[in-house]
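*Asks:* The structure is given below, and queries will be raised subsequently.
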Amino acid sequence: MKQFSAKYALILLATAGQALAASTQGISEDLYNRLVEMATISQAAYADLCNIPSTIIKGEKIYNAQTDINGWILRDDTSKEIITVFRGTGSDTNLQLDTNYTLTPFDTLPQCNDCEVHGGYYIGWISVQDQVESLVKQQASQYPDYALTVTGHSLGASMAALTAAQLSATYDNVRLYTFGEPRSGNQAFASYMNDAFQVSSPETTQYFRVTHSNDGIPNLPPADEGYAHGGVEYWSVDPYSAQNTFVCTGDEVQCCEAQGGQGVNDAHTTYFGMTSGACTW
């Protein structure tokens, strides 16, 4: 599988014309470490949260047998946050959700005007909505000064996006970190997320959409089927580092999506050197 180096990325962006103005190379070490921490949790979700950071307390499991949606409620008393994480695709049942591209009204969030979301992931969301909202409410009531963080990889990333959208209608302090996220909804949904999560600037955003090299999943479902991405994109190229992370705030096809990757490839399963469920970090 072809890997994209930082040098190659710079050459590519240098030829991207106007898109280059909306892409900058390098992020702070603090932000980079934060992205790696959330990626660790998201990748560990494939293996029952193996090797998660020592400060994190594992809480209640989220699960629905019909959709095979898996997740957990976690807590970190050091960073003062309640974390909801969703596992990515782990079964044929999940794959059926992945391939249901029918855009569906986001009826559980009427504030999201004209919003339509990925049909399969919406089925996944409504299958666990009651569990998620109940468990988050319990934790938020017990720890009212804690931030709410939602994260996940692949299918788990889109589940995280729908969950964060729903929680943002009730709570003010919701943050979203996704890794290899498919397009989760239409332009109205992307616009709602951008407004709700202050995506107008990397300095204010609370929606960190992390991509890697030529990961093919962010190119799905196709934009010409009515789908769009939200969030500020943080594009990691190899060798991964804070300096080799690009901040992409313009056209969504300028960074990862411009590499032409399609579907599950090496760049999708591995983020910051961590492979989904491998637990070798």
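Using the three backbone atoms N, Cα and C, a Cβ is placed for every residue, glycine included.
Just the original residues are modelled here, none of the noted substitutions.
Keep in mind it's a predicted model, so treat the numbers as computed, not measured.
In case it helps, Swiss-Prot gives these features for our protein:
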- D98, Y101, H268: substrate binding site (BINDING)
- Y101 to V or S: Decreases feruloyl esterase activity (MUTAGEN)
- S154 to A: Impairs catalytic activity (MUTAGEN)
- S154: active site, nucleophile (ACT_SITE)
- D215: active site, charge relay system (ACT_SITE)
- H268: active site, charge relay system (ACT_SITE)
- W281 to V or S: Decreases feruloyl esterase activity (MUTAGEN)
*Asks:* Determine, from DSSP, whether D98 (substrate binding site) sits in helix, strand or coil.
*Replies:* helix
*Asks:* For the substrate binding residues given in the record (D98, Y101, H268), what is the largest pairwise C-alpha separation in angstrom?
*Replies:* 19
*Asks:* C-alpha of S154 (mutagenesis position) to C-alpha of H268 (substrate binding site): distance in Å?
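*Replies:* The Cα atom of S154 (mutagenesis position) is 8 Å away from the Cα atom of H268 (substrate binding site).
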*Asks:* Once the chains shown are all counted, how many other Cβ atoms turn up within 10 Å of the Cβ of Y101 (mutagenesis position)?
*Replies:* 16
*Asks:* Applying a 10 Å Cβ distance cut-off over all chains shown, what neighbour count does W281 (mutagenesis position) have?
*Replies:* 14
*Asks:* Just to confirm: which same-chain residues, 6+ apart in sequence, have a Cβ under 8 Å from the Cβ of H268 (substrate binding site)?
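*Replies:* Looking at Cβ-Cβ distances below 8 Å from H268 (substrate binding site), excluding near sequence neighbours, one finds S154, G180, H212, D215, G216, I217, G261.
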*Asks:* Could you find out if DSSP has W281 (mutagenesis position) as helix, strand or coil?
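*Replies:* Its secondary structure by DSSP: coil.
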